[in-house]
Amino acid sequence: MMSRYEELRKELPAQPKVWLITGVAGFIGSNLLETLLKLDQKVVGLDNFATGHQRNLDEVRSLVSEKQWSNFKFIQGDIRNLDDCNNACAGVDYVLHQAALGSVPRSINDPITSNATNIDGFLNMLIAARDAKVQSFTYAASSSTYGDHPGLPKVEDTIGKPLSPYAVTKYVNELYADVFSRCYGFSTIGLRYFNVFGRRQDPNGAYAAVIPKWTSSMIQGDDVYINGDGETSRDFCYIENTVQANLLAATAGLDARNQVYNIAVGGRTSLNQLFFALRDGLAENGVSYHREPVYRDFREGDVRHSLADISKAAKLLGYAPKYDVSAGVALAMPWYIMFLK
């Protein structure tokens with residue numbers, strides 16, 4: 001029996017829609033772009049290249065046909081500018097709002113810019129999408145919203161206090177989305193991402209995520225630093241699972257809308273386990289790394305453990321993650337080796 005996602009992938013090429021991806025030059029945005037263009041959809045992309053890269057768009061172009069690429073319209077603009085948002089939303093059926101300044105440490109160092117992008121920018125996008133009468137608005141929420149609540153697995157309706165300015169911004173997004181559905185009858189779905197990883201996730205810069213950062217260090221023969229004792233755990237989610245969730249959410253029925261969903265695999269991996277998984281993944285691709293990890297202080301604003309209950313997304317969206325951590329690492333490694341060597 002076909003999964004809901006497999007059915008959707010069959011349906012979409014027969015009835016192309018217009019999709020807007022904000023943050024299209026970023027990690028998740030460029031993977032959404034690749035999938036939608038390969039499904040013969042029309043895509044508008046908005047990005048200001050604050051954290052996204054032209055090279056991600058160039059890579060997508062190399063992976064699709066010229067005809068598919070001609071279905072893509074890129075707008076260089078900023079979600080903090082309402083005119084840019086209005087321009088991007090014109091004639092769009094589905095919005096996939098990924099643009100944001102990620103990273104807990106970045107938000108601690110510069111809460112004002114995080115607020116301007118993640119809250120003011122989000123509100124601009126809601127207004128523009130509402131006024132353009134789009135069919136649905138799917139946005140990147142975050143597992144950071146669970147804050148200091150100790151319960152595992154994380155269930156959507158039980159959250160704690162935020163532990164960082166970033167977590168505050170992502171929670172405010174959920175509140176605004178909920179209010180827009182109540183006040184304006186506007187359909188939104190929030191996807192609480194848990195530690196997404198995969199191809200095109202940037203290994204460079206001060207705020208690189210753990211998997212690309214460690215992989216880069218290993219390939220270059222540098223030390224790998226673990227904050228804390230290494231028993232901190234996360235629910236790592238390969239990018240293809242996240243793409244699946246976005247497409248299912250955008251096209252979901254009315255009963256599934258105006259809610260938030262955990263998007264993960266529902267499995268916990270400690271940082272120590274992750275270290276060995278990455279080392280093994282590199283070894284399978286002919287890259288050896290013989291150093292042991294270097295442990296240092298636990299990082300401010302980080303939660304100790306994270307594990308998602310994904311039953312709500314499974315039930316209401318038909319979400320069925322296909323890739324666990326080891327499968328995701330196996331798929332991502334050749335890309336990292338090519339990119340970093």
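Glycine is no exception: its Cβ is also placed from the backbone N, Cα and C atoms.
Taken verbatim from Swiss-Prot:
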| type | residues | note |
| --- | --- | --- |
| BINDING | Phe27, Ile28, Asp47, Ala50, Thr51, Gly52, Asp78, Ile79, Gln98, Thr117, Tyr166, Lys170, Val196 | NAD(+) binding site |
| MUTAGEN | Gly102 to Lys | Shows a reduced activity towards UDP-GlcNAc while maintaining the same level of activity towards UDP-GalNAc. Loss of activity on UDP-Glc and UDP-Gal |
| BINDING | Ser103, Ser142, Ser143, Tyr166, Asn195, Val210, Tyr225, Asn227, Arg234, Arg299, Asp302 | UDP-N-acetyl-alpha-D-galactosamine binding site |
| MUTAGEN | Ser143 to Ala | Shows normal activity on N-acetylated substrates, but shows no activity on UDP-Gal and UDP-Glc |
| MUTAGEN | Ser144 to Lys | Loss of activity |
| ACT_SITE | Tyr166 | active site, proton acceptor |
| MUTAGEN | Gln201 to Glu | Does not affect conversion of acetylated substrates, but severely impairs the ability to catalyze conversion of non-acetylated substrates, rendering the mutant more specific for N-acetylated substrates than the wild-type |
| MUTAGEN | Ala209 to Asn | Enhances the specificity for acetylated substrates, and this is accompanied by a decrease in catalytic efficiency. Strongly impaired in its ability to use non-acetylated substrates |
| MUTAGEN | Ala209 to His | Alters substrate specificity. Mutant is much less efficient in catalyzing the epimerization of N-acetylated hexose moieties and is more efficient in catalyzing the reaction for non-acetylated hexoses |
| MUTAGEN | Ser306 to Tyr | Loss of activity |
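Positions of the features from Swiss-Prot, shown on the structure.
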| residue | record | Cβ within 10 Å |
| --- | --- | --- |
| Phe27 | NAD(+) binding site | 25 |
| Asp47 | NAD(+) binding site | 28 |
| Asp78 | NAD(+) binding site | 20 |
| Gln98 | NAD(+) binding site | 27 |
| Ser103 | UDP-N-acetyl-alpha-D-galactosamine binding site | 19 |
| Ser144 | mutagenesis position | 26 |
| Tyr166 | NAD(+) binding site | 25 |
| Asn195 | UDP-N-acetyl-alpha-D-galactosamine binding site | 19 |
| Arg234 | UDP-N-acetyl-alpha-D-galactosamine binding site | 25 |
| Asp302 | UDP-N-acetyl-alpha-D-galactosamine binding site | 16 |
Max pairwise CA distance, angstrom, over record-listed UDP-N-acetyl-alpha-D-galactosamine binders Ser103, Ser142, Ser143, Tyr166, Asn195, Val210, Tyr225, Asn227, Arg234, Arg299, Asp302: 24
Residues that sit under 8 angstroms from Gln201 (mutagenesis position) by C-beta distance, when 6+ apart in the chain: Phe27, Ala209, Ile211, Pro212, Ile239, Ala332
NAD(+) binding residues Phe27, Ile28, Asp47, Ala50, Thr51, Gly52, Asp78, Ile79, Gln98, Thr117, Tyr166, Lys170, Val196: largest Cα-Cα distance, in Å and rounded to whole number: 24
Cα distance (Å, whole number) from Gln98 (NAD(+) binding site) to Asn195 (UDP-N-acetyl-alpha-D-galactosamine binding site): 14
Set of same-chain residues at least 6 away whose C-beta sits under 8 angstroms from Ser306 (mutagenesis position): Ser143, Tyr146, Leu152, Lys154, Phe194, Asn195, Ser233, Arg234, Asp235, Arg268
Local backbone state of Asp78 (NAD(+) binding site), from DSSP in three classes: coil
Those recorded positions listed as Val196, Ala209, and which of them has the most Cβ atoms within 10 Å of its own Cβ: Val196
Protein Cβ atoms within 10 Å of Ser143 (mutagenesis position), excluding its own: 23
Sequence-distant neighbours of Tyr225 (UDP-N-acetyl-alpha-D-galactosamine binding site) in its chain (C-beta under 8 A, six or more apart): Pro293, Val294, Tyr295, Arg296
Nonlocal neighbours by CB distance (under 8 Å) for Thr51 (NAD(+) binding site), same chain, sequence gap 6 or more: Gly26, Leu101, Gly102, Asp202
Distance from Asp78 (NAD(+) binding site) back to Ser144 (mutagenesis position), taken between C-alpha atoms, in Å: 24
Cβ packing number for Gly102 (mutagenesis position), 10 Å threshold: 24
